[in-house]
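K.L.:
Here you go, one structure.
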Amino acid sequence: MELAEKDKGRDFTLRNARMDDIDQIIKINRLTLPENYPYYFFVEHLKEYGLAFFVAIVDNSVVGYIMPRIEWGFSNIKQLPSLVRKGHVVSIAVLEEYRRKGIATTLLEASMKSMKNDYNAEEIYLEVRVSNYPAIALYEKLNFKKVKVLKGYYADGEDAYLMARPL
């Protein structure tokens, strides 16, 4: 899938990630997030969930990505305990100079659509640092709700919000 997007005068292209994008994805991960994963972790997720793993391209370079996975587990949003197929946003990042241009929103929307249509997920969830106000605002704009606080979730001891929404 390849989509051309225009937002605030910036052109970017969204497409499914490929193996030859992994090095650029890892570079973005290391530059923008304190949570870093080994090479094989990205490769496994791309092989297993590639239809929902997207990159944003500007001038032939990857400037953002979303890496998901699909899981079976208890619903994060239903009142009564029930097992559901759900999408999990493992990692999403956009290079700082390309933020606030609609790239993260577009990445999330494309991945959510694929999780629902290609993987039959019923809901989606993610974890976000309680101090990451811009990300929380983005997720709330996309109708994610704070489900609970995960105390000491991150390696540095910071708490996370678990946020979720139906697909």
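Using the three backbone atoms N, Cα and C, a Cβ is placed for every residue, glycine included.
When I checked Swiss-Prot for this same protein, it listed these features:
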DOMAIN    12-167  domain 'N-acetyltransferase'
MUTAGEN   Pro34 to Ala  20-fold decrease of the catalytic efficiency for Ser-N-terminal peptide, but almost same affinity compared to the wild-type. 18-fold decrease of the catalytic efficiency for Met-N-terminal peptide, but almost same affinity compared to the wild-type
MUTAGEN   Glu35 to Gln  Loss of acetyltransferase activity for Ser and Met-N-terminal peptide; when associated with Gln-127
MUTAGEN   Tyr37 to Ala  34-fold decrease of the catalytic efficiency for Ser-N-terminal peptide and slight decrease of the affinity compared to the wild-type. Loss of acetyltransferase activity for Met-N-terminal peptide
BINDING   Tyr37, Tyr154  substrate binding site
MUTAGEN   Ser75 to Ala  Has a melting temperature about 3 degrees Celsius lower than that of the wild-type
MUTAGEN   His88 to Phe  2.5-fold decrease of the catalytic efficiency for Ser-N-terminal peptide, but almost same affinity compared to the wild-type. Loss of acetyltransferase activity for Met-N-terminal peptide
BINDING   His88, Glu127  Zn(2+) binding site
BINDING   Ile92, Ala93, Val94, Arg100, Lys101, Gly102, Ile103, Ala104, Thr105, Asn132, Tyr139, Glu140, Lys141  acetyl-CoA binding site
MUTAGEN   Thr105 to Ala  3-fold decrease of the affinity, with no significant difference in the catalytic efficiency. Same fold compared to the wild-type
MUTAGEN   Tyr125 to Ala  Same catalytic efficiency and 1.7-fold decrease of the affinity for Ser-N-terminal peptide compared to the wild-type. 1.5- and 2.5-fold decrease of the catalytic efficiency and affinity for Met-N-terminal peptide compared to the wild-type, respectively
MUTAGEN   Glu127 to His  1.3-fold decrease of the catalytic efficiency for Ser-N-terminal peptide, but almost same affinity compared to the wild-type. 1.7-fold decrease of the catalytic efficiency and 1.3-fold increase of the affinity for Met-N-terminal peptide compared to the wild-type
MUTAGEN   Glu127 to Ala  Same catalytic efficiency and slight decrease of the affinity for Ser-N-terminal peptide compared to the wild-type. Loss of acetyltransferase activity for Met-N-terminal peptide
MUTAGEN   Arg129 to Ala  Slight decrease of the catalytic efficiency and of the affinity for Ser-N-terminal peptide compared to teh wild-type. 2.5-fold increase of the catalytic efficiency and almost the same affinity for Met-N-terminal peptide compared to the wild-type
MUTAGEN   Tyr154 to Ala  1.3-fold decrease of the catalytic efficiency for Ser-N-terminal peptide, but same affinity compared to the wild-type. 6.5-fold decrease of the catalytic efficiency for Met-N-terminal peptide, but same affinity compared to the wild-type
K.L.:
Considering Cα atoms only, can you say which of Ile92, Tyr125, Glu127 is the nearest neighbour of Thr105 (mutagenesis position) among these recorded positions?
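P.N.:
Closest by Cα: Ile92.
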K.L.:
Let me make sure I understand the structure: which of the recorded positions listed (His88, Lys101, Lys141) has the fewest other Cβ atoms within 10 A of its Cβ?
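P.N.:
Selected from the recorded positions His88, Lys101, Lys141 on minimum Cβ neighbours within 10 Å: Lys141.
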K.L.:
For a quick check of understanding: given the listed acetyl-CoA-binding residues Ile92, Ala93, Val94, Arg100, Lys101, Gly102, Ile103, Ala104, Thr105, Asn132, Tyr139, Glu140, Lys141, what is the maximum Cα-Cα distance in angstrom, as an integer?
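P.N.:
Site span for acetyl-CoA, by Cα atoms: 18 Å.
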K.L.:
Using a 10 angstroms cut-off on Cβ to Cβ distances, just flag whichever of Tyr37, Tyr139 is the loneliest among these recorded positions.
P.N.:
Tyr37
K.L.:
Give the distance between the Cα atoms of Tyr139 (acetyl-CoA binding site) and Tyr154 (mutagenesis position), rounded to the nearest whole Å.
P.N.:
19
K.L.:
List every residue in the same chain as Pro34 (mutagenesis position), at least 6 positions away in sequence, whose Cβ is under 8 Å from its Cβ.
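P.N.:
In sequence order, Tyr154, Ala155, Asp156 meet the Cβ cut-off.
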K.L.:
Can you tell me how many other Cβ atoms are located within 10 Å of the Cβ belonging to Tyr154 (mutagenesis position)?
P.N.:
15
K.L.:
Calculate the per-residue pLDDT averaged over the domain 'N-acetyltransferase' (12-167) and state the result as an integer.
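P.N.:
Within the domain 'N-acetyltransferase' (12-167), the model's average pLDDT equals 96.
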